[in-house]
Amino acid sequence: MAMKSVSNFAIFLILFLVTSEISEIEAKDKECLKGYIDAPLSYCMARIYPSLCYRNCRFYKGAKGGKCDGLKCFCDFCSDKPF
């Protein structure tokens with residue numbers, strides 16, 4: 001009986017630690033990525049490297065980079081990786 005309660009405690013502890021780390025990662029992404037509101041669709045439609053989203057976020061918004069999610073452009077203020 002004692003072994004079962006220790007196992008249950010260990011499982012709940014692991015789940016708690018995993019969920020707290022995931023929320024911390026999501027919060028960091030929200031701080032880093034800001035939507036480029038006035039970006040035309042062509043910023044993410046053109047298949048060039050690095051994308052127009054990446055280039056214009058760096059030039060006009062002062063970001064380190066930019067990423068496309070579908071046809072939406074997001075300026076990345078934490079990372080300069082073009083993907």
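Backbone N, Cα and C atoms are what each Cβ position is placed from, and that goes for glycine too.
Looking at Swiss-Prot, you'll find the natural variant Ile11 to Thr noted as follows: In strain: cv. Cvi-1 and cv. Nd-1.
Annotation of the natural variant Ser20 to Tyr in Swiss-Prot: In strain: cv. Nok-0.
Natural sequence variation is annotated in Swiss-Prot for Lys30 to Ser, with the remark: In strain: cv. Cvi-1, cv. Fe-1a, cv. Nd-1 and cv. Wei-0.
DSSP gives Phe59 (variant position) a helix state. Among the sequence features in Swiss-Prot, the natural variant Phe59 to Ser is noted as follows: In strain: cv. Cvi-1, cv. Di-0, cv. Fe-1a, cv. Goe-0, cv. Ita-0, cv. Kas-1, cv. Landsberg erecta, cv. Le-0, cv. Nd-1, cv. Nok-0, cv. Rsch-0, cv. Sah-0, cv. Ta-0, cv. Wei-0 and cv. Wil-2.
All protein chains included, Phe59 (variant position) registers 10 other Cβ atoms within 10 Å of its own Cβ.
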